[in-house]
Structure formats: structure tokens, C-alpha cells
Amino acid sequence: MWDSSYMQQVSEGLMTGKVPIDQVFGANPLEKLYKRRKPKGTVGLQCSPCLMSKATSTDDIIWDQLIVKRTLADLLIPINRQISDIQSTLSEVTTRVHEIERQLHEITPVLKMGRTLEAISKGMSEMLAKYDHLVISTGRTTAPAAAFDAYLNEHGVPPPQPAIFKDLGVAQQACSKGTMVKNATTDAADKMSKVLELSEETFSKPNLSAKDLALLLFTHLPGNNTPFHILAQVLSKIAYKSGKSGAFLDAFHQILSEGENAQAALTRLSRTFDAFLGVVPPVIRVKNFQTVPRPSQKSLRAVPPNPTIDKGWVCVYSSEQGETRALKI
């Protein structure tokens, strides 16, 4: 029980300063009931080991969770960045695919037109090759022949168009003696003397010279002085000597019409055309191998025991030093 008189005395003593505070608390009758735990030095209030262990384990769990969250955040940041990059890349790829599709739709008619033009070009080249050796007229009664004579009589020289008539005044004038004939007239007469008679055989297979045949083949080949240009010259010469230049040209155009290019056509003919089977390639003498056309130098090989054209050996180069190299396709 509280003692009211004692508490009043204590209050008055504390108010007047007569009673020190330590003395009051030291003489407190409730000291046994209220034991104050004083901290030792600067150490704070201490908890029991059980509470301390619980607090420590809770802090560790919270700290581990915080570390896990930070680790996940660090992992998700680059993943999000990569996903955004992938999305942007996919959008760009989609845009490009749509652009390519649009361009393909625009190119399709151009490709069809290109095939048509290629077919027309092949037909025209074949027609021109035959037209150069075609006799349109064998007499002087046609209107073109009369016009030719009229132009010749008026100007003294043949017209600038090709002279493709056999029996015209220009030929007689070129062959007559005692007359001054200009160079143009002489050239026209020489050309007419080489024109063949019109027949089924000469129309389908004109007897081209080796030079003319090679020039026709060159128009289909890209570049200059390539191994295929040399192959065209060799094949043209062999076909002309065997009398099969017209058949060779027809076979060449036939392969072109099948969709093959000129290089493939020449390679195929060198292996299948009867005039080239088992033929030994010609020998070409050069000062040294540096004088061989540069595009063909990489195709020079050692000469095999029995080279033939149908096995891909075009020609054999022989230098002044006695060395030999074969051109291989």
C-alpha cells in the first residue's frame, strides 16, 4: 500500500532540494517491485539470446530476399533490353520483307519482258547470220536491182546499202579492163563473188568462214581474250576445215534456245559435236607464257599424254624456251 505521508514528504523534499534524487530512489520502498536495469557503460539494452537469435534469423531472411530481388532485377534489365532489340529487329525485317515483296511484284513483268527480248535477240542473230549469205535475187529484172543500177549510173559508186545481187552492172564494171574502178565498187564485187546460191542446203546451213563464225560466237561471249574466246576460234577453224561450220552454228543456236549461255554451249559442243571428237588441240607458239592473254593464264596446265578437244583441252602453248602448257576448260 502507498504511504501518503511518506510520499508527501518526498515530494516536498524533492521540490525544495533537501532530498537528493538518488536518496529518494534508493529509499524507495517499491524498489523490490521495480528493479531498474542500468546499462553498463555505453552498451545499449541487451535482449535475451532467444530474441536475439530470432531477430538475427529474420534479418538474414530479409537480407537474402533483398539480394534475390536485386539479382533478379539485374538479370531482367538486360533481358528486357534484348527483347526490345529483338522486337525492333523483327519490325525492320518485316518492313524489308514487305519491300522485297513489293519489288518482286514490280520486277515480274520486267523479267517476262527480258525473256521475250532474249528470244527475239537470238532469233534476230540467227536470221542476220543467214541473211548475210542469202541471195535475194538472181537476175536484174527486180525493182531493187534496177534501183541499184540507177544509183550506180548517177553517182558512179554503189549505194551504201550491202550489195547482195549476183548479176549486176557493178560486177561487170569491176571485171572490165581499161576502166578506173573505185575501192567501194571493188569491195562490192568481192562481196558478191562470195555470196552463195539460194538453196535449201545453203539457207539452213551457210558455209561460213572460220573468221566470220568466230566473230558470230564472240557476240555471245562476255569479256575479251578469255579461254572461251580462244575455244571459239579453235572450234570455228576445225568446223570450217571439216565443212560443218553451218551445222556447228545451228547447233550453237539450238543450245542457246534451250536456255544455256554461250560458255555452256561451247563446252557442250566441244564434247558432243562429231567434228571435234578425238581432235588434237592446235599448238600455238609464243615467246613466253606471259604473252598469253591474261584472262587465260590462270587456266594453263601441264600437257597430258594424249590431249583432245573433247576432253576440255583447247590448245597447247609452246614457248621459245621449249616449255609447253595446255589451256584447259
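Using the three backbone atoms N, Cα and C, a Cβ is placed for every residue, glycine included.
Sequence unchanged from the original; the noted substitutions are absent.
Not measured: the values here are computed from a predicted model.
Copied over from Swiss-Prot:
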DOMAIN    204-329  domain 'VP35 IID'
MUTAGEN   LEU90 to Ala  Complete loss of homo-oligomerization; when associated with A-104
MUTAGEN   LEU104 to Ala  Complete loss of homo-oligomerization; when associated with A-90
VARIANT   GLU31 to Lys  In strain: pp3/guinea pig lethal and pp4/guinea pig nonlethal
VARIANT   SER296 to Cys  In strain: pp3/guinea pig lethal, pp4/guinea pig nonlethal and Isolate Enterlein
LEU104 (mutagenesis position) and SER296 (variant position), Cα-Cα, nearest whole angstrom: 38
LEU90 (mutagenesis position) and LEU104 (mutagenesis position), distance between Cα atoms, whole Å: 21
Protein Cβ atoms within 10 Å of LEU104 (mutagenesis position), excluding its own: 10
LEU90, SER296 as recorded positions, winner by CB count within 10 A: SER296
